[in-house]
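First up is the structure itself, then whatever we jot down about it.
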Amino acid sequence: MGNSKSGALSKEILEELQLNTKFTEEELSSWYQSFLKECPSGRITRQEFQTIYSKFFPEADPKAYAQHVFRSFDANSDGTLDFKEYVIALHMTSAGKTNQKLEWAFSLYDVDGNGTISKNEVLEIVTAIFKMISPEDTKHLPEDENTPEKRAEKIWGFFGKKDDDKLTEKEFIEGTLANKEILRLIQFEPQKVKEKLKEKKL
């Protein structure tokens, strides 16, 4: 997307990222230098993205979730993210405005990219999320959502869908905005990602 490899971030991309995220010019410029050091080509691969995510969760297995996050931001499906896509991915998974976040969450759950979500797709993402929850934390989850299957069932039940029904983006966003319980169940906001962003160690 037109990222310069000379070591300076283009003014257009800088302005766009400042507009779409809460990051400052200094933060973005600093991350860009680090990004180029790690990825001299100016692009990050699925494997590299997975490795970065793994650093946040040394005691868990974030590979599956990281792959889904990567897929949802790889807009042109070329198997890489440029700096802009990478920063937006980190922003959306750690902060993000609710509506933007829900649009992203829909694309995360729409595993096959066909514009609707099935119950099986919900289970696939929830299973990936559970791999990042420590066994200790899992013990503290309510009885009706302490396994991926139970949580997927609970989410699907909130939307009032039959097992073989599909969920559109409009239904997903409206349903989630109307019910904070769904919002809590569908998202996973890694606190460690937020902490790393604050430390500017990405």
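Including glycine, each Cβ sits where the backbone N, Cα and C put it.
Averaged over the domain 'EF-hand 1' (24-59), the predicted model reaches a pLDDT of 87. Taken from Swiss-Prot, the feature domain 'EF-hand 1' covers 24-59.
Proximity of Cys39 (mutagenesis position) to non-local residues of its own chain (separation of 6 or more, Cβ distance below 8 Å) is seen for Glu48, given in sequence order. A mutagenesis experiment is reported in Swiss-Prot for this position, Cys39 to Asp, and the note states: Reduces binding affinity for calcium at both EF-hand 2 and EF-hand 3 domains. Abolishes interaction with GRK1.
The DSSP secondary structure for Pro40 (mutagenesis position) is coil. Under the heading of mutagenesis, Swiss-Prot lists Pro40 to Ala and annotates it as follows: Reduces calcium binding affinity.
Residues or ranges marked as domain 'EF-hand 2' by Swiss-Prot on the basis of sequence analysis: 61-96. Remark: secondary structure over the domain 'EF-hand 2' (61-96) totals 23 helix, 3 strand, 10 coil, with classes taken from DSSP.
As annotated by Swiss-Prot, Ca(2+) 1 binding site applies to Asp74, Asn76, Asp78, Thr80, Glu85.
Quoted from Swiss-Prot, the note attached to the mutagenesis of Glu85 to Gln states: Abolishes binding of calcium to EF-hand 2 domain. Abolishes calcium-dependent inhibition of GRK1.
Feature annotation from Swiss-Prot assigns Ca(2+) 2 binding site to Asp110, Asp112, Asn114, Thr116, Glu121; the stated evidence is experimental evidence. Counting only same-chain residues six or more apart in sequence, the Cβ atoms lying under 8 angstroms from the Cβ of Asp110 (Ca(2+) 2 binding site) belong to Thr116, Ile117, Glu121, Glu169.
For the mutagenesis result Pro190 to Gly, the note given in Swiss-Prot is Reduces interaction with GRK1.
Among the sequence features in Swiss-Prot, the mutagenesis site Gln191 to Ala is noted as follows: Reduces inhibition of GRK1 activity.
The mutagenesis experiment Lys192 to Ala is recorded by Swiss-Prot, whose note states: Reduces interaction with GRK1. Reduces inhibition of GRK1 activity.
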Can you list the residues of the same chain, besides Asp110, Asp112, Asn114, Thr116, Glu121, whose Cβ falls within 8 Å of the Ca(2+) 2 site's Cβ centroid?
Tyr109, Val111, Gly113, Gly115, Ile117, Ser118, Lys166
Length of the line joining the Cα atoms of Asn76 (Ca(2+) 1 binding site) and Asn114 (Ca(2+) 2 binding site), in Å:
15
Please report the distance from the Cα of Pro40 (mutagenesis position) to the Cα of Asp74 (Ca(2+) 1 binding site), rounded to the nearest angstrom.
19
Tell me, by DSSP, whether Asp110 (Ca(2+) 2 binding site) is helix, strand or coil?
coil
Select the closest residue to Asp78 (Ca(2+) 1 binding site) from the following recorded positions, measuring between CA atoms: Glu85, Asp112, Asn114.
Glu85
Length of the line joining the Cα atoms of Asp112 (Ca(2+) 2 binding site) and Asp74 (Ca(2+) 1 binding site), in Å:
13
